[in-house]
Amino acid sequence: MLWLALGPFCAMENQVLVIRIKIPNSGAVDWTVHSGPQLLFRDVLDVIGQVLPEATTTAFEYEDEDGDRITVRSDEEMKAMLSYYYSTVMEQQVNGQLIEPLQIFPRACKPPGERNIHGLKVNTRAGPSQHTSPVVSDSLPSNSLKKSSAELRKILANGQMNEQDIRYRDTLGHGNGGTVYKAHHVPSGKILAVKVILLDITLELQKQIMSELEILYKCDSSYIIGFYGAFFVENRISICTEFMDGGSLDVYRKIPEHVLGRIAVAVVKGLTYLWSLKILHRDVKPSNMLVNTGGQVKLCDFGVSTQLVNSIAKTYVGTNAYMAPERISGEQYGIHSDVWSLGISFMELALGRFPYPQIQKNQGSLMPLQLLQCIVDEDSPVLPLGEFSEPFVHFITQCMRKQPKERPAPEELMGHPFIVQFNDGNSTVVSMWVCRALEERRSQQGPP
């Protein structure tokens with residue numbers, strides 16, 4: 001048992017902090033830090049890298065008062081962990097209890113053979129760590145671009161792949177600080193979607209990108225876009241994912257209900273999978289729903305996703321037009337806000353237009369909040385019953401309840417008659433619709 005003599009929270013600056021790094025099946029290593037409140041997330045990862053040199057650690061966890069594991073993968077979440085720990089220490093001191101070290105649990109990426117499910121390899125061209133002992137420098141920069149680049153290298157170092165293996169073809173779109181290309185991976189012959197991102201971007205965008213990588217490594221679902229890996233060259237990071245030849249749903253016109261129902265099943269299953277990991281998508285919209293000619297439907301672009309801490313969050317990110325009323329109002333939100341976005345997205349796909357006529361979406365930019373006030377003030381739009389089935393109308397109506405707690409929970413979504421009706425595994429319906437739509441698009445474009 002280890003004792004810490006900690007004074008009031010305001011005096012923590014001068015106190016010694018002991019962090020106990022738990023090693024799976026091998027005990028633990030204690031690390032003494034003399035300036036705990038100034039400790040950075042990057043510093044902890046560097047020391048974990050020395051304790052576990054064979055693993056690539058991208059995050060770590062600690063336990064809250066209920067014994068639940070909370071993930072730390074940024075300086076902001078690091079501060080939240082330290083604040084929680086110091087408040088616990090103060091309470092223990094008041095009660096005359098023994099003070100335990102701060103226990104953390106490294107979370108390493110899966111081994112390359114297990115993680116890289118699509119058979120590609122990755123090379124970030126990263127050099128070895130410059131730290132040789134578990135000592136933290138008090139002068140390390142907290143928000144430098146160099147540090148962010150090193151963090152990217154740390155996460156992505158898991159194989160052998162370079163830019164010379166990639167042949168870029170068409171531009172698929174823009175977003176989240178980068179451009180997405182259709183590309184050919186020469187050694188494997190695979191077609192990829194490659195998001196290329198310049199690093200001279202805002203720190204907030206860097207944080208979003210890091211979040212996306214973390215979630216892509218974690219996810220293993222047939223309803224989430226497949227992650228091949230990434231490579232780092234000069235001032236660019238390239239993220240390689242599965243290519244969906246049908247593209248995103250925002251480019252399609254009005255979708256028939258029998259097709260939309262089967263698409264909805266896949267999207268709900270994808271969201272339910274994320275929610276089971278305590279992850280909010282936060283940017284559910286048609287352009288982040290991809291289809292292919294095989295009839296598969298997958299969620300993509302987790303650039304604004306993050307671990308759901310204590311089942312609630314309070315930040316401003318995402319695409320305003322699809323935000324739930326509580327998000328537009330700046331209130332707390334959780335899973336039920338994703339449910340609203342699900343509802344308004346499928347209402348748009350069913351109608352072939354955005355459900356609020358007074359809102360003209362400006363593609364690629366966030367809208368002024370005053371233009372979205374109608375979503376907060378007005379009653380939710382309703383699908384016309386004469387044009388759509390009663391189960392579908394009810395599904396959308398429930399998802400778009402103004403009060404978050406009145407919207408369906410994940411298990412209620414999967415059990416809704418509309419979802420149950422189309423949960424038949426019939427991907428042929430979606431496949432035929434995608435192929436037909438692509439053929440119509442090609443015929444309208446004419447010969448090249």
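Residue numbering: from 1, along the chain as shown.
Note that Cβ sites are derived from N, Cα and C of the backbone, with glycine treated the same way.
Here the original residues are kept at every noted site.
DSSP classifies Asp283 (active site, proton acceptor) as coil under the three-state reduction. Under the heading active site, proton acceptor, Swiss-Prot lists Asp283.
The ATP binding site annotation in Swiss-Prot covers Leu172, Gly173, His174, Gly175, Asn176, Gly177, Gly178, Thr179, Val180, Lys195 and is backed by sequence analysis. Neighbours of Val180 (ATP binding site), defined as other CB atoms within 10 A of its CB across all chains, total 22.
Under the heading domain 'PB1', Swiss-Prot lists 18-109, citing sequence analysis as support.
The domain 'Protein kinase' annotation in Swiss-Prot covers 166-419.
Quoted from Swiss-Prot, the note on the mutagenesis of Arg20 to Ala is: Loss of MAPK7 binding; when associated with A-21. For the recorded site, Arg20 (mutagenesis position), the DSSP three-state label reads strand. Annotation for Arg20 (mutagenesis position): spatial neighbours Ala28, Val29, Asp30, Trp31, Glu100, Pro101, Leu102, Gln103, Ile104, criterion Cβ-Cβ under 8 Å with sequence separation of six or more.
Long-range Cβ contacts of Ile21 (mutagenesis position) within its own chain (separation 6+, distance under 8 Å): Ala28, Val29, Asp30, Trp31, Val47, Ile48, Val51, Ile104, Pro106. For the mutagenesis experiment Ile21 to Ala, the note given by Swiss-Prot reads: Loss of MAPK7 binding; when associated with A-20.
According to its DSSP assignment, Asp64 (mutagenesis position) is coil. The note that Swiss-Prot attaches to the published mutagenesis Asp64 to Ala is: Loss of MAP3K2/MAP3K3 binding; when associated with A-65.
For Glu65 (mutagenesis position), applying a Cβ distance below 8 Å and a minimum sequence separation of six or more within one chain yields Thr88. What Swiss-Prot says about the mutagenesis result for Glu65 to Ala is this: Loss of MAP3K2/MAP3K3 binding; when associated with A-64.
According to Swiss-Prot, the mutagenesis experiment Gly67 to Ala carries the annotation: Loss of MAP3K2/MAP3K3 binding; when associated with A-68. Taking a C-beta cut-off of under 8 Å and a sequence gap of six or more, Gly67 (mutagenesis position) has no contacts in its own chain.
In this chain, none of the residues that are 6 or more apart from Asp68 (mutagenesis position) has a CB less than 8 Å from its CB. Record note (Swiss-Prot) on the mutagenesis of Asp68 to Ala: Loss of MAP3K2/MAP3K3 binding; when associated with A-67.
What Swiss-Prot notes for the published mutagenesis of Ser311 to Ala is this: Dominant negative form; when associated with V-315.
In Swiss-Prot, a published mutagenesis experiment is listed as Ser311 to Asp, annotated Dominant active form; when associated with D-315.
Annotation of the published mutagenesis Thr315 to Val in Swiss-Prot: Dominant negative form; when associated with A-311; the original residue is retained in the structure shown.
Record note (Swiss-Prot), mutagenesis Thr315 to Asp: Dominant active form; when associated with D-311. The unchanged residue is displayed.
In this model, the domain 'Protein kinase' (166-419) carries an average pLDDT of 83. Across the fold, the C-alpha of Val180 (ATP binding site) and the C-alpha of Asp283 (active site, proton acceptor) stand 17 Å from each other.
Here Gly178 (ATP binding site) comes close to Lys195, Val196, Ile197, Leu198: these same-chain residues lie at least six apart in sequence, with C-beta atoms under 8 angstroms from its C-beta.
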